[in-house]
Amino acid sequence: MVSTTQSRSLKAMGEEIWKNKTEKINTELFTLTYGSIVAQLCQDYERDFNKVNDHLYSMGYNIGCRLIEDFLARTALPRCENLVKTSEVLSKCAFKIFLNITPNITNWSHNKDTFSLILDENPLADFVELPMDAMKSLWYSNILCGVLKGSLEMVQLDCDVWFVSDILRGDSQTEIKVKLNRILKDEIPIGED
């Protein structure tokens, strides 16, 4: 488990990096730009929201594969020894550094391979109201799941990441579930020493 001292230290690190080492853009510009991307995808895929979800996830995955390098360079954190520690780093550092939010970690499985992140606030969803035809199948912020999947994979954690609920869809909270499938082995590509 993660001690209270370690948890506070991670939170302080995330806040310090957010305040002093992160270039910031206007929140409204960020939110509206993301909204424009989602709206354009809905138009491009002729309101096939499953395809929009897949595209957002894929975009997020590609971002996550690169974002992890920036995160590790800024924090210089060592490899996490378990998923509990990883969840604390995600919540208290990564989300704080890149989105200035700190999701709550909850709903751990008994064997500690699955947990939920509860987003009390979601900067991607500000100023957003989903149309009725999108409320059942569009995961508006699905890019976040892709970012988590991509970044976790780059640190050798094969995880499934998905939305369970979203306030935009009329749910009481926004919840992202993370399930560890397996720890990947560091392997040297064929033909390289």
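Yeah, the Cβs are placed from backbone N, Cα and C, and that goes for glycine too.
What Swiss-Prot notes for the published mutagenesis of C80 to S is this: Loss of palmitoylation. Under the DSSP three-state reduction, C80 (mutagenesis position) is assigned to coil, being neither helix nor strand. Listed in sequence order, T86, V89, V155 are the same-chain residues six or more apart from C80 (mutagenesis position) with CB atoms under 8 A from its CB.
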